[in-house]
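Q: Pulled these features from Swiss-Prot for this protein:
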type	residues	note
BINDING	Lys31, 78-79, 105-106, Lys109, His111, 130-138	5-phospho-alpha-D-ribose 1-diphosphate binding site
BINDING	Phe39, Phe40, Thr134, Arg163	orotate binding site
VARIANT	Ser8 to Phe	In strain: J21
VARIANT	Val11 to Ile	In strain: J15, J17, J24, J25, C5, C7, C24, E4, E9, E12, 184 and ATCC 24064
VARIANT	Ala57 to Gly	In strain: J26 and J19
VARIANT	Asp69 to Asn	In strain: J25
Amino acid sequence: MSSQALDSAKVAFIEAAIEHGVLLFGNFTLKSGRQSPYFFNAGLLYSSSLLSTTAQAYAKVLSSSRIPDFDVLFGPAYKGISLAAVSAVSLYQQTGKDIGYCYNRKEKKDHGEGGTMVGAPLKGRIVIIDDVLTSGKAIREAIDILKASPEAKLVGIVQLVDRQEKGQSGSGKSTVQEVEEEFGVPVEPIIGLDDIVKYLESSGKWEKELQEVRKYRAEYGVQRS
């Protein structure tokens, strides 16, 4: 793990997530059945202050060299909708880059404008905004939506948290690494497990939690390439 200090956007996001109970430490059973010493609940990202901090962190990643140039943010229903919207606003405020955003309906609308897509036309270079990639099922469903639009080209994915742990496929790779290899696009997080560990180390207030997270990482963790 790099000894480089966390940047201010990551620190602000982690501190806000802890303060609002979005990032929790304890004993949690994941969908995979694993017992995890930490849990990230993106469903609690509903206050204006926390959304602002989250959007700023997204915008920083979106404007970095790690994400190719793009035209539209796509936020998969439901959690991705608000995340894409606030990220588009923050990106414009930070950089002046004027991009569109869109999202899908899970139920097709047969009146008014109709269809399953809302917002900017799904064409050009697309970046998907999501929260946490677990099994990879949801992100593959989102990519299938893009594939149905011949004018859309996926160029990247930005997620809230990379758990940096081995997936369930037996490959020894994380879900993020598998998605990157399968689709040939970068998957960049606002924070990863290494960042959480680094924050706990630097704070000096979470020694018990730090030890548990380190143990979990030693058993299940993978390094980002």
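In case you wondered, yes, glycine gets a Cβ from its N, Cα and C as well.
Tell me about the surroundings of these features in the structure.
A: All protein chains shown were included, and the count of other CB atoms within 10 Å of the CB of Ser135 (5-phospho-alpha-D-ribose 1-diphosphate binding site) stands at 13.
In the three-state DSSP reading, Thr134 (orotate binding site) counts as coil. Listed in sequence order, the residues of the same chain lying 6 or more apart from Thr134 (orotate binding site) and placing their CB within less than 8 Å of its CB are Leu30, Lys31, Ser32, Arg163, Thr175.
DSSP classifies Ser8 (variant position) as helix under the three-state reduction.
The local packing around Val11 (variant position), expressed as other Cβ atoms within 10 Å of its Cβ over all shown chains, amounts to 18.
The Cβ of Ala57 (variant position) lies under 8 Å from the Cβ of Ala9, Lys10, Ala12, Phe13, Ile190, Ile191, each of which sits 6+ residues away along the same chain.
Cβ neighbours within 10 Å of Asp69 (variant position), excluding its own Cβ and spanning all shown chains: 10. In the three-state DSSP scheme, Asp69 (variant position) falls into the coil class.
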Q: Could you tell me which of these binding-site residues, Phe39, Phe40, has the greatest number of Cβ atoms within 10 Å of its own Cβ?
A: Phe40
Q: As a test of the contact definition, list every same-chain residue at least 6 positions from Leu133 (5-phospho-alpha-D-ribose 1-diphosphate binding site) whose Cβ is closer than 8 Å to its Cβ.
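A: Leu133 (5-phospho-alpha-D-ribose 1-diphosphate binding site) has long-range Cβ partners Ile139, Gln159, Asp162, Thr175, Val176, Val179, Val187.
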Q: Round to a whole number and give the Cα-to-Cα distance in Å for the pair Ser8 (variant position) and Asp131 (5-phospho-alpha-D-ribose 1-diphosphate binding site).
A: 20
Q: Let me know how many other Cβ atoms fall within 10 Å of the Cβ of Arg163 (orotate binding site).
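A: Cβ-Cβ neighbours of Arg163 (orotate binding site) within 10 Å number 27.
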